[in-house]
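Per Swiss-Prot, the features are as follows:
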type: ACT_SITE; residues: ASP38; note: active site, proton acceptor
type: ACT_SITE; residues: ASP170; note: active site, proton acceptor
type: BINDING; residues: TYR14, GLU65, HIS146, ARG177, GLU197, TYR251; note: substrate binding site
type: MUTAGEN; residues: ASP38 to Ala; note: Loss of both epoxide-opening activities; when associated with A-197
type: MUTAGEN; residues: GLU65 to Ala; note: Loss of both epoxide-opening activities; when associated with A-197
type: MUTAGEN; residues: ASP170 to Ala; note: Retains the 5-exo epoxide-opening activity but loses the 6-endo epoxide-opening activity
type: MUTAGEN; residues: GLU197 to Ala; note: Retains the 5-exo epoxide-opening activity but loses the 6-endo epoxide-opening activity. Loss of both epoxide-opening activities; when associated with A-38 or with A-65
Amino acid sequence: MPAETVRKEVALEYCRRVNAGELEGVLQLFAPDALLVDPLGTEPVVGRAALAARLAPALRGAVHEEPGRPYAAHDGTSVVLPATVTVGAPGAPPQRRGRTRVMGVIEVGEDGLIREMRVMWGVTDSSWTARPAPDEERRKELAREHCLRINDGDVDGLLKLYSPRIRFEDPVGSWTRTGLEALRAHATMAVGSNVRETAGLTVAGQDGRHAAVTVSATMDYLPSGPLLARHHLMTLPAPADPHRALIGIEYVMVIGVDADGLIDEMRAYWGATDVSLLDPAA
């Protein structure tokens, strides 16, 4: 399984080659039978020939991808990369270029090649298609509201956002838990560690179901730090003063929303390289 740093570098290299207009170079980053879904909710294209046909018009339109920081996972394959994409039709003047905020969920194989890329962006995330889309905004608001209720220590209020059929994985690659009682235990531990979350970029899928948000979180080292280390989810050295130390976690939360408007799926993408010890005096 490729290391977290390798997966992150593959995602960033994709942006570099796209920005250089290197179609063949871009294709060489993908497995021969790779799958691309862009945007999420449309039909996938499979294989390098189909990828070439899909990517060539964007490269002719001088597409430019400004990547954010990449996020890993503990499954040995995943990396998530937020980006701001600008592109125009081939030959169009600069003032007619569109701007889209996206989140790419990428799977990298043992050979270091991209096996799957699913790009999440909604009509509310692009200047090309910007129009009212209450369903997208509702999903994005649910993702942000999760962070607010955690910050308020409102576990009961948090559970009201979720379906009794919730399945969640935090972090991706650990283990999948199901049901509201499992979520209550998970959230109670977070609140007990004084978690504070700041939501960042939020995007929607065009599948009528998903949304994603980048999150910067801090928490007390105790009591959760030793537990994270025990499960090999964190590889930081023990702090000199664990009672004062803080942990920082940068992650992406992807949610799925059911027909009742409740979250029935939650995946948190973060790896060991997304965790840090913070100076409590800073």
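Heads up, the Cβ atoms here are built off N, Cα and C, so glycines get one too.
DSSP classifies GLU197 (mutagenesis position) as strand under the three-state reduction.
Ranked by CA distance from TYR14 (substrate binding site), the mutagenesis positions ASP38, GLU65, ASP170, GLU197 have GLU65 at the top as the closest.
TYR251 (substrate binding site) sits 10 Å from ASP170 (mutagenesis position), taking the Cα positions as reference. In this structure, of the binding-site residues HIS146, ARG177, the smallest number of CB atoms within 10 A of the CB marks ARG177. Listed in sequence order, the mutagenesis positions near ARG177 (substrate binding site) (C-alpha within 10 Å of its C-alpha) are ASP170, out of ASP38, GLU65, ASP170, GLU197.
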